[in-house]
Amino acid sequence: MDTLLRTPNNLEFLHGFGVKVSAFSSVKSQKFGAKKFCEGLGSRSVCVKASSSALLELVPETKKENLDFELPMYDPSKGVVVDLAVVGGGPAGLAVAQQVSEAGLSVCSIDPNPKLIWPNNYGVWVDEFEAMDLLDCLDATWSGATVYIDDNTTKDLNRPYGRVNRKQLKSKMMQKCILNGVKFHQAKVIKVIHEESKSMLICNDGITIQATVVLDATGFSRSLVQYDKPYNPGYQVAYGILAEVEEHPFDVNKMVFMDWRDSHLKNNVELKERNSRIPTFLYAMPFSSNRIFLEETSLVARPGLGMDDIQERMVARLSHLGIKVKSIEEDEHCVIPMGGPLPVLPQRVVGIGGTAGMVHPSTGYMVARTLAAAPVVANAIIQYLSSERSHSGDELSAAVWKDLWPIERRRQREFFCFGMDILLKLDLPATRRFFDAFFDLEPRYWHGFLSSRLFLPELIVFGLSLFSHASNTSRLEIMTKGTLPLVHMINNLLQDKE
């Protein structure tokens, strides 16, 4: 949905299916390519009689695209202790680097490929980027969105949606970082050694970088930020293609936020039953009458669905919709861990984004939330580094963690995890009933829920409103499937104190 992110972890959590996770291959359109990323796919029809493997043969070779300007590199011979070392050059890391450096503090950004344009596909609500003055970083917008509950029920969402221009967003951030004096180091951090007032980052090229504060912005690797509780999240899994098609049935002025219809599976009993147990939906961004981004998505499951299963469902759906793929510009494998415990709070390494547990546990949304949190992290770092009073490394990082995860944000996340635990238990009919009620709510409620703008008192009102809008069947499902998650949430809320 909002963030389609790679994870370096192997995919043992998938239903008996191991596959290397790829991300977008940002390339010019090619008609054919030899890249194969999956074995043992089903032979359901697509493009009339074409098999799913025939669709995959249209996937082009991966070609990495880099920014075309020079970066000021970190000079290890000087042995200086930088104020902030940011590990990871994604949106979250660069946003913090940019804002901390604007205050005149020294920053080093460490990433194995600092000039590589992000391979991830980001979709956001336009109002979220407008609030951060980032409208110039959207390369396509739609006046609204559509949700297909089933063949007879459609929801029209009057909320503009946009696709992030990855190159523009990264270029804008990098240029500001360069202007502010940020230095870059092309390497992977393999270890961090902490002393009282500084930390030493050991890189895989043998270079050691010293910093007062270390920020882990590496996504879901959890390589630097520590966890002390069992990690058992739900997983959002998706497969997407940016394709040239002969035609498609969607309104080019609206994106398809969710399509829960399953009429494309009526002739495949086994696949229809699988989809009924753990449903998937179509997410689509039509750029023109013959160019469209299509993605089959499992909202959340534990364990996550196998990529082969997702692709088989997508192929059946496209065939049923009469979408004949002529060529594929980019393809994307998406695996997003959702929910699970927060990292140890506080700890010496500061985190942001996926490594700090900031993915929305009910939706998989993160990019807008993370970019909005960047000033919070940056301001905390600036405040404590600029203080006349000397702080130890542990004191400083504890203060930053407190600002990133205040009690109201932790309570909000607990409610979102409660929502995820209910969604994990819903089959297709129950999921449809849930979203039928969800998108009937006043816009301020579903807007606020999806954009992480509601806090616990408002979330309680949101929950009561959702329950009142639900059908009797859906109310019964929420009560029976949500009782244990509700008890778990209340227990966690009572234990979590300032």
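We number each residue from 1, going along the chain as drawn.
Any Cβ shown, glycine's included, is placed from N, Cα and C.
Pulled from Swiss-Prot, these are the features on record:
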type: BINDING; residues: 84-112; note: NAD(+) binding site
type: MUTAGEN; residues: D127 to A; note: Reduces catalytic activity 2-fold
type: MUTAGEN; residues: E128 to A; note: Reduces catalytic activity 20-fold
type: MUTAGEN; residues: D259 to A; note: Reduces catalytic activity 4-fold
type: MUTAGEN; residues: E295 to A, K or R; note: Abolishes catalytic activity
type: MUTAGEN; residues: E296 to A, K or R; note: Almost abolishes catalytic activity
type: MUTAGEN; residues: E332 to A; note: Reduces catalytic activity 20-fold
type: MUTAGEN; residues: H360 to R; note: Reduces catalytic activity 5-fold
type: MUTAGEN; residues: H360 to A; note: Abolishes catalytic activity
type: MUTAGEN; residues: H360 to K; note: Reduces catalytic activity 7-fold
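Annotated features, which come from Swiss-Prot, shown on the structure.
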{"residue": "A92", "record": "NAD(+) binding site", "Cβ contacts under 8 Å, 6 or more apart": "A217, I352, G353, T370, L371, A373, A374"}
{"residue": "V96", "record": "NAD(+) binding site", "Cβ contacts under 8 Å, 6 or more apart": "L84, V86, L215, A217, I352, A374, V377, A378, I381"}
{"residue": "V100", "record": "NAD(+) binding site", "Cβ contacts under 8 Å, 6 or more apart": "D83, L84, V107, A378, I381, I382"}
{"residue": "G104", "record": "NAD(+) binding site", "Cβ contacts under 8 Å, 6 or more apart": "none"}
{"residue": "C108", "record": "NAD(+) binding site", "Cβ contacts under 8 Å, 6 or more apart": "Y74, V82, L84, A85, V86, V182, K183, F184, H185, I209, A211"}
{"residue": "P112", "record": "NAD(+) binding site", "Cβ contacts under 8 Å, 6 or more apart": "Q186, A187, K188"}
{"residue": "E128", "record": "mutagenesis position", "Cβ contacts under 8 Å, 6 or more apart": "A368, A372, S451"}
{"residue": "D259", "record": "mutagenesis position", "Cβ contacts under 8 Å, 6 or more apart": "V147, Y148, F281, L282, Y283, A284"}
{"residue": "E296", "record": "mutagenesis position", "Cβ contacts under 8 Å, 6 or more apart": "A238, Y239, G240, T280, F281, L282, Y283, I310, Q311, R313, M314, R317"}
Other CB atoms within 10 A, centred on D127 (mutagenesis position): 14
Residue among recorded positions G88, D127, E332, H360 with Cα closest to the Cα of E295 (mutagenesis position): E332
Cβ-Cβ neighbours of H360 (mutagenesis position) (radius 10 Å): 26
Residue among recorded positions G88, D127, E332 with Cα closest to the Cα of H360 (mutagenesis position): D127
Inter-residue Cα distance where the pair is G88 (NAD(+) binding site) and E332 (mutagenesis position), in Å: 21
Separation of alpha carbons, G88 (NAD(+) binding site) and D127 (mutagenesis position) (Å): 27
Cβ neighbour count within 10 Å of E295 (mutagenesis position): 24
DSSP three-state assignment (helix, strand or coil) for D127 (mutagenesis position): helix
D259 (mutagenesis position) in three-state DSSP notation: strand
